[in-house]
Amino acid sequence: MKKLLPILIGLSLSGFSSLSQAENLMQVYQQARLSNPELRKSAADRDAAFEKINEARSPLLPQLGLGADYTYSNGYRDANGINSNATSASLQLTQSIFDMSKWRALTLQEKAAGIQDVTYQTDQQTLILNTATAYFNVLNAIDVLSYTQAQKEAIYRQLDQTTQRFNVGLVAITDVQNARAQYDTVLANEVTARNNLDNAVEQLRQITGNYYPELAALNVENFKTDKPQPVNALLKEAEKRNLSLLQARLSQDLAREQIRQAQDGHLPTLDLTASTGISDTSYSGSKTRGAAGTQYDDSNMGQNKVGLSFSLPIYQGGMVNSQVKQAQYNFVGASEQLESAHRSVVQTVRSSFNNINASISSINAYKQAVVSAQSSLDAMEAGYSVGTRTIVDVLDATTTLYNAKQELANARYNYLINQLNIKSALGTLNEQDLLALNNALSKPVSTNPENVAPQTPEQNAIADGYAPDSPAPVVQQTSARTTTSNGHNPFRN
């Protein structure tokens, strides 16, 4: 036990260390693939459908049965004194020679199993897409919260500086009020961003069953975009490989086969039967033997039988014709479903194609928007310092900058998700696509809102020190200096 204790401690520590490491996209997906209940249910349904093929095949194979019987008879009244013991055993063999309905049932089950297999493949692709979407939603929520925190710090600095300028009489109180209003707005946005991050983490947990303290973040420096193939080429590939379209085609084939199965109700059946049996009967009692000799003889018999059983349905009240019509109507419905699936695939491919191109354009546009917004903010701050711009201009420029950064991050994640969407529409989405995205990830980031954007109660309390409804402060000739370093209230005057 003393030797095992260090090993157990080491295993426990290694388990904690593995949990503390950042998980990447592939690791998260592997955990989802192993633990996702919906995918596991789909796999069980597929296995059950294929196992049912053996059940459908069994009526076509020989049916062998063994029977045994024992009967004891005790006579009374006129049969008083006559008792008997009867024992019998038989072996029966039945082989279907011609029964088209049984062959058709086997074919139907094979097609149904094929549909279930396609359903499982669809669920696999859905899990890949949902896992990646939830993963990138978490990263996007982290970015939004980070930018909101940075915007809050920037607005706070502007609020601090504006208050100090107001204290020395350089600006009007409306500038302070505008800065405070903007700061309160950012605080509200921060609450929303924190909540969105918590919800995104919970959505990922719902898929994988695990919480992740850290996730590998997107490598923005090496982020690249690729234009998709021409839409006509994508549509041709989707025609061949889209799983929804394939499932609709298989369902149409199944409905066609069900028409043939209903028509087989008019066909005859022919079965071969063979049996062998023995029986033994013995008598006892006072009346089983008379004066003239034995009246009830014991018997021991055996018998072999071979025969053919033929059946031809002539009229069944119109049931077969009704079943044929029902199957024909079901085939029409399956055909319409195939057309609907085809239109849906075309729409999905074209929409995904357009979304990818739009994401690429948005990324390029927001990159330039960030650069322009930063230049505008620098110009506004310089103009405000010399009195040619107002604090409203500075606040608007700050908001524009951080909104552009958030939109740029959102466009990047939308591009990645749209890449997976179009592969899913083509029916080619697999783990290799996740591996390619996984290579675009880099350093870990925390998923805890407190680590992404620590709460600033002291800063908020300082900001709350100024009440817009309070009387205007007395102007004092004091030097403008930053007071946040020592924790004093810059709005106390």
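Cβ coordinates are placed from backbone N, Cα and C, and glycine is handled just like the others.
So, quick note: what you're seeing has the original residues, none of the substitutions.
Shown in sequence order, Thr390, Ile391, Asp393, Val394 are the residues of the chain, 6+ apart in sequence, with a C-beta less than 8 angstroms from the C-beta of Tyr384 (mutagenesis position). Classification of Tyr384 (mutagenesis position) by DSSP places it within a helix. Record note (Swiss-Prot) on the mutagenesis of Tyr384 to Phe: Partial channel opening. Increases sensitivity to vancomycin, by allowing its passive diffusion across the outer membrane; when associated with E-389.
Same-chain residues at least 6 positions away in sequence with a Cβ under 8 Å from that of Arg389 (mutagenesis position) are, in sequence order, Met380, Gly383. Secondary structure at Arg389 (mutagenesis position), taken from DSSP and collapsed to helix, strand or coil, is coil. The mutagenesis experiment Arg389 to Glu is recorded by Swiss-Prot, whose note states: Partial channel opening. Increases sensitivity to vancomycin, by allowing its passive diffusion across the outer membrane; when associated with F-382.
Cβ neighbour count for Asp393 (mutagenesis position) (all protein chains, 10 Å cutoff from its Cβ): 17. Among the mutagenesis experiments that Swiss-Prot reports, Asp393 to Ala is described with the note: Decreases inhibition by hexaamminecobalt(3+).
According to DSSP, Asp396 (mutagenesis position) is assigned to a helical segment. Listed in sequence order, Met380 are the same-chain residues six or more apart from Asp396 (mutagenesis position) with CB atoms under 8 A from its CB. Under its mutagenesis annotations, Swiss-Prot gives Asp396 to Ala the following note: Decreases inhibition by hexaamminecobalt(3+).
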